[in-house]
Amino acid sequence: MMLPRSMKFMTGRRIFHTATVRAFQSTAKKSLTIPFLPVLPQKPGGVRGTPNDAYVPPPENKLEGSYHWYMEKIFALSVVPLATTAMLTTGPLSTAADSFFSVMLLGYCYMEFNSCITDYISERVYGVWHKYAMYMLGLGSAVSLFGIYKLETENDGVVGLVKSLWDSSEKDNSQKIEAKK
């Protein structure tokens, strides 16, 4: 006797075939790895020494702990009112406010990328590539700081740059609309 599809759940018959269930059960879990970076060989379970050795905690570093968290929150909270002020004003911000906004935004980006590198390119797994990533982050931040200096001294700053890009796109759109008429 053939039952309609909606009635199969009442009879206790399987709706899914066994092959489908096996396919779900046979998938292997794979940890996140970066395909183009070589990894260091790891001991099983990440245990150094023997399992009976006492745990040796890493040395405390407040810059990577509580101070890091406080600085991250200070950067985030200082950027929000400055970004709001920059959006609400019609002209460019003062040089001091724009410089402070740019440096705080750069500091916040630095700390967040630092956290990403620490989490996903760990020194234990990737070895020297962790240090290379940190050097590249520092170099990129220094170049960005120089770029902020050039924007502040030669133009209206970062906020002026964003506003000029926004205005130019509005002018381009209005010119396209007028050209269609």
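Here the Cβ of each residue, glycine as well, is placed from N, Cα and C on the backbone.
Record note (Swiss-Prot) on the mutagenesis of Phe100 to Val: Impairs respiratory growth and reduces quinone reductase activity. In Swiss-Prot, a published mutagenesis experiment is listed as Ser102 to Ala, annotated Impairs respiratory growth and reduces quinone reductase activity. Record note (Swiss-Prot), mutagenesis Cys109 to Ala: Decreases SDH cytochrome b content. The unchanged residue is displayed. Per Swiss-Prot, the feature heme binding site maps to Cys109; the stated evidence is a curator's inference. One mutagenesis experiment named in Swiss-Prot is Tyr120 to Cys, and its note says Abolishes quinone reductase activity. Little effect on complex assembly. Per Swiss-Prot, the feature ubiquinone binding site maps to Tyr120. Experimental mutagenesis is annotated in Swiss-Prot for His130 to Leu, with the remark: Reduces SDH FAD content. Probably impairs complex assembly.
Everything Swiss-Prot records as a feature, shown here on the structure.
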residue: Phe100; record: mutagenesis position; contacts (Cβ under 8 Å, 6+ apart): Ser78, Leu82
residue: Ser102; record: mutagenesis position; contacts (Cβ under 8 Å, 6+ apart): Ile148, Leu151, Glu152, Gly157, Val158
residue: Cys109; record: mutagenesis position; contacts (Cβ under 8 Å, 6+ apart): Ser141
residue: His130; record: mutagenesis position; contacts (Cβ under 8 Å, 6+ apart): Ile117, Ile121, Ser122, Glu123
Problem - Structural state of His130 (mutagenesis position), classified by DSSP into three states - result: helix
Exercise for the section: Please report the number of other Cβ atoms within 10 Å of the Cβ of Tyr120 (mutagenesis position). Expected result: 14
